[in-house]
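For reference, the structure discussed in these notes is given below.
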Amino acid sequence: MDDSEVESTASILASVKEQEAQFEKLTRALEEERRHVSAQLERVRVSPQDANPLMANGTLTRRHQNGRFVGDADLERQKFSDLKLNGPQDHSHLLYSTIPRMQEPGQIVETYTEEDPEGAMSVVSVETSDDGTTRRTETTVKKVVKTVTTRTVQPVAMGPDGLPVDASSVSNNYIQTLGRDFRKNGNGGPGPYVGQAGTATLPRNFHYPPDGYSRHYEDGYPGGSDNYGSLSRVTRIEERYRPSMEGYRAPSRQDVYGPQPQVRVGGSSVDLHRFHPEPYGLEDDQRSMGYDDLDYGMMSDYGTARRTGTPSDPRRRLRSYEDMIGEEVPSDQYYWAPLAQHERGSLASLDSLRKGGPPPPNWRQPELPEVIAMLGFRLDAVKSNAAAYLQHLCYRNDKVKTDVRKLKGIPVLVGLLDHPKKEVHLGACGALKNISFGRDQDNKIAIKNCDGVPALVRLLRKARDMDLTEVITGTLWNLSSHDSIKMEIVDHALHALTDEVIIPHSGWEREPNEDCKPRHIEWESVLTNTAGCLRNVSSERSEARRKLRECDGLVDALIFIVQAEIGQKDSDSKLVENCVCLLRNLSYQVHREIPQAERYQEAAPNVANNTGPHAASCFGAKKGKDEWFSRGKKPIEDPANDTVDFPKRTSPARGYELLFQPEVVRIYISLLKESKTPAILEASAGAIQNLCAGRWTYGRYIRSALRQEKALSAIADLLTNEHERVVKAASGALRNLAVDARNKELIGKHAIPNLVKNLPGGQQNSSWNFSEDTVISILNTINEVIAENLEAAKKLRETQGIEKLVLINKSGNRSEKEVRAAALVLQTIWGYKELRKPLEKEGWKKSDFQVNLNNASRSQSSHSYDDSTLPLIDRNQKSDKKPDREEIQMSNMGSNTKSLDNNYSTPNERGDHNRTLDRSGDLGDMEPLKGTTPLMQDEGQESLEEELDVLVLDDEGGQVSYPSMQKI
């Protein structure tokens, strides 16, 4: 036998001896009590003359002395159990009962003295006085039966710390002391109040009131009490038991109504605490709720505090932590506390409640201030439960989210993100995710002001499991929809999101020799959240886009993910949508914002030098015969030349260079042909518009490449799409593609009919619902296509385009910008002399092609504008006045037009709607969508903001019906 075993044996023997001494103490105390009770009984007489006032109720026959019953605390507790717990049912037969007394170590003697209600006899005496008056006296004599019960008690092995070694070895140590009528039913069998073996002699959670206060509880718990539970959503709180929140303080260990001792007054306080630990209950903010052991587990056989009465009322009982819950014990019974053990558990799980049906009817869910207060408790189980429950409360409840912010709950949740335990920081992050969702921007600002973004990033770098990473990225996605938080996410979270999520889970490898295999399927939801977050922040400003483009590996991994999804025939997933929208935003202004962008710039064609042999005269620029005949009266860009080769590279393209390479163009074409998702179609067309914008080398290559890949017809087909934003994106892409002369010819033949159908007026009423921006985009595309393209102008006349243009000009119910855009198209058509006679034969007049701005709507413009009519332009004079496409400066057609940098762009949806008509310089880009309509908006998922009505987080599509969680 080694030293440890010897030491263990010695400690066990010592604890046994110590326990025997305690039993001897208890025996002496009980014997003293027995003598005291016997002396009291000698003074009690069952007669009408000295019956106690309480005898009128048939309860007890003890006397009052100075407002109290004679006897010590144990006797009073026993009396209170008879009075209060057993209710007002027939107790007339029960006179008294003594607490158990120990005759010798190992034995307990219980004495019961009862009345026999059937054995009561009445004696009637009649007396006649001298004056003839008769006096009748009736005396009742009751039969008293005394029963003595002896029980055997076995000693309990004690550990070196004075606590029982094993709970299994102490069964049947103590037996309850309820009356026999409560231990048996009407048939003589065990009654409903018999507790399990191993329970204490007296309930530790007795809280007896002062004399004169009496409430009868019918069966155990008060029927209308406002007991404390965690997640009961079916209980209606009675107003008389609802606690007043004013001045409310959670109960503390120092309160006078704490758990009562299980040994008699004769024992010491040390003995008391050796037999049971402190119970769990709600405490004040300065105290913990129990053990702070980091290894605290969640046992299923512990309950929580229950409340009856108001918080300020001391006459209540706290349910002990050993009480069983759920289907194991009915809620309408009273239970004795078992023998306390050295516990390793905390608060109980609600599994049994959820599985066994609805919670007990007397439970209530905690108030919001209570839940927020629990976030600050030192017990980790309470923190995690409170955070999880708070997440549940915030689900689709904007009022609760606002209240959490006003109650200062957000700083506490952000602080819990750094908690070492997963259950705590996961619950806190889930609550922040739901709070950050919705239209109340103040909640997002509050999270930002508490340094929520850096805290989320720290947690993301430590996270290794998918569920936690998903919640973190979802929270960042929700926050990214607010403009003031976007740059903070870029500055703090960009590299963490790229290095910890995008690259490792996409399957892309940094080394060229590594075999890249798609492995993002398992982490698709996490990648979707991350791409959505970056998608939102990419719309902030050029600085954000520059940092995203230059983030090592980000663009490569995004393109790899989209290629893998297309290869797996999954081109409509949310992941593809977010990645393509992010690539579309990164391609915005790419020809100006990439490093050394000037090396790709090209001069505008047909811009003659004002000095030298080709200086312009008053009749136009001089052209040599060689140039004239070498061109063959054709544009510089030969329409017959349909082949184009991208510049040769010495090394593979990486990073931002991939944004304008042939492989990414083929990705967009594949999505245009295969995808059915409107957002993906819009993003693909918008990316093509951005890449084809501007006078730069790769823009020219991409225009030709799209024609070679037969993508023009796919884009033209989008004009018939039922979603307006898809139509608008397709119109913008065709406009920039039409800069190529060959593309312009093809678009004029195949796209003009669809463009005309989308104009307001005529038989098509659906287009009246198109926004001003969409109508202007279509008009500008038509004007770009028919310029220098007589066949396209004829096609416009054949498809009743003139009627719709004149209607926009003359109707008076269109905006000023729409009228100006339509006027430009009408003037371009009138500039072709070949079309004037056919138009006049059809009944059109010259005045129909003039624009009277008095008919334009002034509702959208607070400033004054010119009421003059724009001059008509003769196409034959065009080359004599200004080169190529610059007949009319569009800046002269509206006072709100912008500078050259934003030409041919779609409107910024944050309110800047004045860029569309500015054509004075080179071609512009597709503005990233942002502002009031973030890059991804749909109900329940603002930029795929996500709320989860689950406490163990799951994806939104598979909500868990109340998963396992701990009781608060």
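Every residue gets a Cβ built from N, Cα and C, even glycine.
Under the three-state DSSP scheme, Trp363 (mutagenesis position) falls in the strand class. Quoted from Swiss-Prot, the note on the mutagenesis of Trp363 to Ala is: Severely disrupts cadherin interaction.
In the three-state DSSP scheme, Lys401 (mutagenesis position) falls into the helix class. Here the residue is the original one, while Swiss-Prot reports the published mutagenesis Lys401 to Met with the comment Complete loss of cadherin interaction.
A mutagenesis experiment is reported in Swiss-Prot for this position, Lys444 to Met, and the note states: Severely disrupts cadherin interaction. Lys444 (mutagenesis position) is surrounded by 23 other CB atoms, counting those within 10 A of its CB over all protein chains shown.
Trp477 (mutagenesis position) falls within a helix when secondary structure is assigned with DSSP. One mutagenesis experiment catalogued in Swiss-Prot, Trp477 to Ala, is accompanied by this note: Severely disrupts cadherin interaction.
Quoting Swiss-Prot on the mutagenesis of Asn478 to Ala: Complete loss of cadherin interaction.
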Neighbour count (Cβ, 10 Å) for Lys401 (mutagenesis position): 26
Site with most surrounding Cβ atoms, counting all protein chains shown within 10 Å, from the mutagenesis positions Trp363, Trp477: Trp477
Count of other CB atoms lying within 10 Å of the CB belonging to Asn478 (mutagenesis position): 31
Pairwise CA distance, Trp363 (mutagenesis position) versus Trp477 (mutagenesis position), rounded so that it is a whole Å: 37
Nearest of the mutagenesis positions (Lys401, Trp477, Asn478) to Lys444 (mutagenesis position) - Cα to Cα: Asn478
Cα separation, Lys401 (mutagenesis position) to Trp477 (mutagenesis position) (Å, whole number): 18
Rounded to the nearest Å - Cα separation of Asn478 (mutagenesis position) and Lys401 (mutagenesis position): 14
